[in-house]
Amino acid sequence: MSDLAREITPVNIEEELKSSYLDYAMSVIVGRALPDVRDGLKPVHRRVLYAMNVLGNDWNKAYKKSARVVGDVIGKYHPHGDSAVYDTIVRMAQPFSLRYMLVDGQGNFGSIDGDSAAAMRYTEIRLAKIAHELMADLEKETVDFVDNYDGTEKIPDVMPTKIPNLLVNGSSGIAVGMATNIPPHNLTEVINGCLAYIDDEDISIEGLMEHIPGPDFPTAAIINGRRGIEEAYRTGRGKVYIRARAEVEVDAKTGRETIIVHEIPYQVNKARLIEKIAELVKEKRVEGISALRDESDKDGMRIVIEVKRDAVGEVVLNNLYSQTQLQVSFGINMVALHHGQPKIMNLKDIIAAFVRHRREVVTRRTIFELRKARDRAHILEALAVALANIDPIIELIRHAPTPAEAKTALVANPWQLGNVAAMLERAGDDAARPEWLEPEFGVRDGLYYLTEQQAQAILDLRLQKLTGLEHEKLLDEYKELLDQIAELLRILGSADRLMEVIREELELVREQFGDKRRTEITANSADINLEDLITQEDVVVTLSHQGYVKYQPLSEYEAQRRGGKGKSAARIKEEDFIDRLLVANTHDHILCFSSRGRVYSMKVYQLPEATRGARGRPIVNLLPLEQDERITAILPVTEFEEGVKVFMATANGTVKKTVLTEFNRLRTAGKVAIKLVDGDELIGVDLTSGEDEVMLFSAEGKVVRFKESSVRAMGCNTTGVRGIRLGEGDKVVSLIVPRGDGAILTATQNGYGKRTAVAEYPTKSRATKGVISIKVTERNGLVVGAVQVDDCDQIMMITDAGTLVRTRVSEISIVGRNTQGVILIRTAEDENVVGLQRVAEPVDEEDLDTIDGSAAEGDDEIAPEVDVDDEPEEE
């Protein structure tokens, strides 16, 4: 076998494809398509600006040929095609592309009509003045430098920018599997937002939006509606509608109307827009236009659309908005590299990252300046000491045979401090002392010991420095350095002073480069949020066995005394009954869990509001349920918070835990919440913290209490684990996550119930048979539900006939676990209790109905406490 053949290594093509494509994807994401959140630049932009900085192609110097810069960039830093680099330069020099141009171009750099820029050999460029703020203090070790592609040059990993460039100029790019599209903003507004964040790091998105109301495009125009902006700033994703600025002018003589367009949306090609309008007129898809012309010139844009006599200008304009790019949507997707990883970021995340970057840059700059100041002060100290001892030093130098021996003698002898003593005493002996200085040098025992560097500086001292004027200048410079060192130490020693410096520099940038907003933001009808028109109130949500859903104000139900007959909650169809009941706020989300283990999401106010006697609407008309699929559990959620879990339990005793955020932003079709085996269904859902305890109650009166931590969090499309070991024919009827002390109220089919302290229920292991929760007999019937209550609470019970009663919890006695309970609601023959719900809102005494709560003899008695041996636990 040849040498070449021995170098061939067989590889699995599938593994090689995975590895190579992943490498390619990460290279595109990190090295090409996405900007860094700190400086808002992609690598190619950063390399172009750095190359121009190295060339000295500054804003106040002569222009240089674009080809010269492109050659430096591709030769030293960016080993790609010259067209990619030149296109980047062109875009940074176009006033209609960047809100604040980073390159000052001379020549033809294209137009808003889509005209191409002239070749790079014809155009000339230099850095814009604002671009220097991106690279300010670059030479002061403020950022890390990394090797270029071949290791022959160093380039900055990120720019030490004073400008929040990611927001100010925005960014767009398509990577592998992700993309970014960040709109530009007004510099003054963004800096105001940064200052507000510096003042209060806990500021909300709404608070930041008081300073940054929305994007500010270089082409001005109008943003139609605020809702997309709010969503984008809150979540990192959103959509805004940009509309051209147009007005309808009326000729005073003829009465004819003319539409004048002064500004068009961002990234819209004006020439193509005019072609599209002409095409629509030709195809008669837009009526009422008699003439179209472009009168734009160096003074501004002006597109003239003449309207026919019998047409209405506003109607024609609205048609153009809907059918042309006079109105476009801008999809905001704020993805940037954060710590080297792509991340979708909201407005506060981006500002926080920039301020954090500035804190690091200013700290590193201060350390650098302190080191340089101390090094300079170290030399000035020696010169001041030399001037204080000028005669003996001159004598020593005159008698030294060589400069080397003179230096050695200067280092060996101690010297009087002279004027330096007072200055060092005021500033502190160690203030100007370099960190590298050994202890034997400097001030010791009232004398000054020179280092070799200081001795050399004395030998290099020119004779003119011995004049009185030069002596004073030297001492003044030394005093200024001591003051500078003191200030630098104060910055490093005080976080508040550090933030003051950052604030002062941001205010200076705002003063120098800030301007007025160009883009107007207007409200539109779509901004009238239905939710804003809905009064926040607590309501009762009911779901019948046959799937009829509705909500009613909680205030419609008056609390009644125990044993009352209740009021009708719903007009029920024959053979139907209410089996799901909860109290929620009209603005809450409702997570609807179905018999097939899927979950759907709605707002409470989207449910039908009905009177007490109405059935409501079939939930199949509100949710895309499949045939034979029904809602078996509903859960109100106010906010989808991080760290909160959704705990689920099924009738067969299976339990499962999933993070709440898995259920945010559900699609209309819903998603799988839990995989169910045949014959099982979901009976209970609750929110947990991850460290709670869980109680499962069965129809036969058993309960198991165990720690939630024994169930690990799982994804949506999983089955879960066993929570309780059930007897034959038994099923789980309630899931409770006990919070605080309180008591557990258990209700049975025949209207009986009782309260038992939570502490009475022992904590056992998961997947055991549990202990007795209530004594189940023929008299009280099987358990239909259990809830945790406090003395100030009320409960609502509902029967399969639709009767609902609301009762004070305080009227129900607290007894042990092994009892039957008392009558909570009187049921008619063949009527069973099917639902139980806690109400945590007290009602004034004036609003209560006085209903005789006395019971027939024996009915109200609490079954005596009976010693019942709990069944042994089974692991």
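Yeah, the Cβs are placed from backbone N, Cα and C, and that goes for glycine too.
None of the listed substitutions appears in this model.
On the 0 to 100 pLDDT scale, the domain 'Topo IIA-type catalytic' (34-533) averages 91 in this prediction. The domain 'Topo IIA-type catalytic' annotation in Swiss-Prot covers 34-533.
The annotation that Swiss-Prot gives for the naturally occurring variant Ala67 to Ser reads: In PPA-10; quinolone-resistant. Of all Cβ atoms in the protein chains displayed, 16 besides its own lie within 10 Å of the Cβ of Ala67 (variant position).
While the structure shown retains the original residue, Swiss-Prot records the natural variant Gly81 to Cys with this note: In NAL-97; quinolone-resistant. Long-range Cβ neighbours of Gly81 (variant position) (same chain, at least 6 residues apart, Cβ-Cβ under 8 Å): Ile74. Gly81 (variant position) carries neither a helix nor a strand DSSP state and counts as coil.
Natural variation at this site is recorded by Swiss-Prot as Ser83 to Leu, annotated: In NAL-51, NAL-112, NAL-118, NAL-119 and strains 58, 158, 218, 231 and 235; quinolone-resistant. Under 8 Å, Cβ to Cβ, and six or more positions away along its own chain, Ser83 (variant position) finds no residue.
Natural variation at this site is recorded by Swiss-Prot as Ser83 to Trp, annotated: In PPA-18 and strains 233 and 227; quinolone-resistant.
Swiss-Prot lists Ser83 to Ala among its mutagenesis entries, and the accompanying note reads: Resistant to fluoroquinolones.
Looking at Swiss-Prot, you'll find the natural variant Ala84 to Pro noted as follows: In PPA-05; quinolone-resistant. Within 10 Å of the C-beta of Ala84 (variant position) we count 14 further C-beta atoms, all protein chains included.
Under its natural variant annotations, Swiss-Prot gives Asp87 to Val the following note: In strain: 202; partially quinolone-resistant. The number of other Cβ atoms within 10 Å of the Cβ belonging to Asp87 (variant position), over all protein chains shown, comes to 15.
Quoted from Swiss-Prot, the note attached to the natural variant Asp87 to Asn states: In NAL-113 and OV6; quinolone-resistant. Classification of Asp87 (variant position) by DSSP places it within a helix.
Its own atom aside, the Cβ of Gln106 (mutagenesis position) has 14 Cβ atoms within 10 angstroms in the protein chains shown. Gln106 to Arg appears in Swiss-Prot as a mutagenesis experiment; the accompanying note says: Resistant to fluoroquinolones.
For Gln106 to His, Swiss-Prot lists a natural variant annotated as follows: In NAL-89; quinolone-resistant.
In the three-state DSSP reading, Tyr122 (active site, O-(5'-phospho-DNA)-tyrosine intermediate) counts as coil. The active site, O-(5'-phospho-DNA)-tyrosine intermediate annotation in Swiss-Prot covers Tyr122.
Experimental mutagenesis at this site is recorded by Swiss-Prot as Arg462 to Cys, annotated: In gyrA462; resistant to cytotoxic protein CcdB, but not to the quinoline antibiotic enoxacin, has no effect on DNA supercoiling. Does not interact with CcdB. Counting every protein chain shown, the Cβ of Arg462 (mutagenesis position) has 7 other Cβ atoms within 10 Å.
All protein chains included, Asp678 (variant position) registers 4 other Cβ atoms within 10 Å of its own Cβ. The note that Swiss-Prot attaches to the natural variant Asp678 to Glu is: In strain: 227.
Cβ neighbour count for Ala828 (variant position) (all protein chains, 10 Å cutoff from its Cβ): 10. Recorded in Swiss-Prot as a natural variant, Ala828 to Ser carries the remark: In strain: 227.
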Count of other CB atoms lying within 10 Å of the CB belonging to Tyr122 (active site, O-(5'-phospho-DNA)-tyrosine intermediate): 13
Distance check against Gln106 (mutagenesis position) for the recorded positions Ala67, Asp87, Tyr122, Asp678, Ala828, keeping those with Cα within 10 Å: Tyr122
Using Cα positions only, nearest of the variant positions to Ala828 (variant position) (Ala84, Asp87, Asp678): Asp678
Using Cα positions only, nearest of the recorded positions to Tyr122 (active site, O-(5'-phospho-DNA)-tyrosine intermediate) (Ala67, Asp87, Arg462): Ala67
From Ala67, Asp87, Asp678: variant positions whose CA lies within 10 A of Arg462 (mutagenesis position): none
Distance, Ala84 (variant position) to Ala67 (variant position) (CA atoms, angstrom): 12
